[in-house]
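This report refers to the structure that appears directly beneath it.
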Amino acid sequence: MAKVQVNNVVVLDNPSPFYNPFQFEITFECIEDLSEDLEWKIIYVGSAESEEYDQVLDSVLVGPVPAGRHMFVFQADAPNPGLIPDADAVGVTVVLITCTYRGQEFIRVGYYVNNEYTETELRENPPVKPDFSKLQRNILASNPRVTRFHINWEDNTEKLEDAESSNPNLQSLLSTDALPSASKGWSTSENSLNVMLESHMDCM
C-alpha cells in the first residue's frame, strides 16, 4: 500500500503570461512517518516529437515527512524559450508534476497547457520567430491525468513490479472525459493530445 496519497493539486495564477512562474498548491497525506525525503519535480514538455526537449523546471526535497496531511506551494520558473522548437512554441503541450521516494517515481500528474497570443493580429498572423513575451499560458486545470506507480516503500523487501493505475480517490479531480476543444482555442486534435500525454504519462 502506498504510504503517500496526493489528495489535491490546485493550479494557481492561471491563465498567466508565458514568463510567469508555474505555481501548484499540492496537498498530500502520509499514512506513517517517512524516514527519507520526497522529491517533487515540475517538468515542461517542450515538444511532442522528442523527450530531449523536456525541461525540468525545478525539483524540491520535502522531508523527512511525519504522518498526517501536508500542503505546500510548488513554484518553478517558466521554461527556457531557447530550448523549445519554434514549431512547438504556440499551441498545446504538457506540464508534469512527479514525486519520487528513494529514487522511485510513484505518482505523475499531467496537465495540458495551451500557449497562444492574446492579440488578434498575432493570432491571425503569427511571427515566424515566436514572441514569447506576447504569449499567454493557459493550463487545463480541470482535467489532469494522474498515473500512480507501485514502488518499494521499505528497505527490506524486493522491488515491486512496476504498475500504474488511476487514483480512485481523486476521480473528481482526474476526469479525462473532457479534452480541450477547438471552440476554446485549443487547436490540437484530441488524438494527438492523447498520444503526447500518454507517452509522457506511461514512461518511468
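Using the three backbone atoms N, Cα and C, a Cβ is placed for every residue, glycine included.
Listed in Swiss-Prot for this protein:
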MUTAGEN   ASP37 to Ala  Abrogates interaction with CHAF1B and HIRA
MUTAGEN   GLU49 to Ala  Loss of interaction with TLK2
MUTAGEN   ASP54 to Arg  Reduces interaction with histone H3
MUTAGEN   ASP88 to Ala  Loss of interaction with TLK2. Reduced phosphorylation
MUTAGEN   VAL94 to Arg  Abrogates interaction with histone H3 and histone H4. Loss of interaction with TLK2. Reduced phosphorylation
MUTAGEN   ARG108 to Glu  Reduces interaction with histone H3
MUTAGEN   SER166 to Ala  Does not affect phosphorylation in response to DNA damage
MUTAGEN   SER192 to Ala  Abolished phosphorylation in response to DNA damage
MUTAGEN   SER192 to Asp  Mimics phosphorylation; promoting recruitment to chromatin in response to DNA damage
Intrachain C-beta neighbours of ASP37 (mutagenesis position), sequence separation six or more, cut-off 8 angstroms: LEU61, VAL62, GLY63, PRO64, VAL65
Candidate mutagenesis positions GLU49, ASP54, VAL94, ARG108, pick with smallest Cα gap to ASP88 (mutagenesis position): GLU49
DSSP-derived class (H/G/I helix, E/B strand, else coil) of ASP54 (mutagenesis position): coil
Among GLU49, ASP54, ARG108, which are recorded as mutagenesis positions, the nearest neighbour of VAL94 (mutagenesis position) by Cα: ASP54
Residue among mutagenesis positions GLU49, ASP54, VAL94, ARG108 with least C-beta crowding, 10 angstrom cut-off: GLU49
Integer Å distance between the CA atoms belonging to GLU49 (mutagenesis position) and ARG108 (mutagenesis position): 20
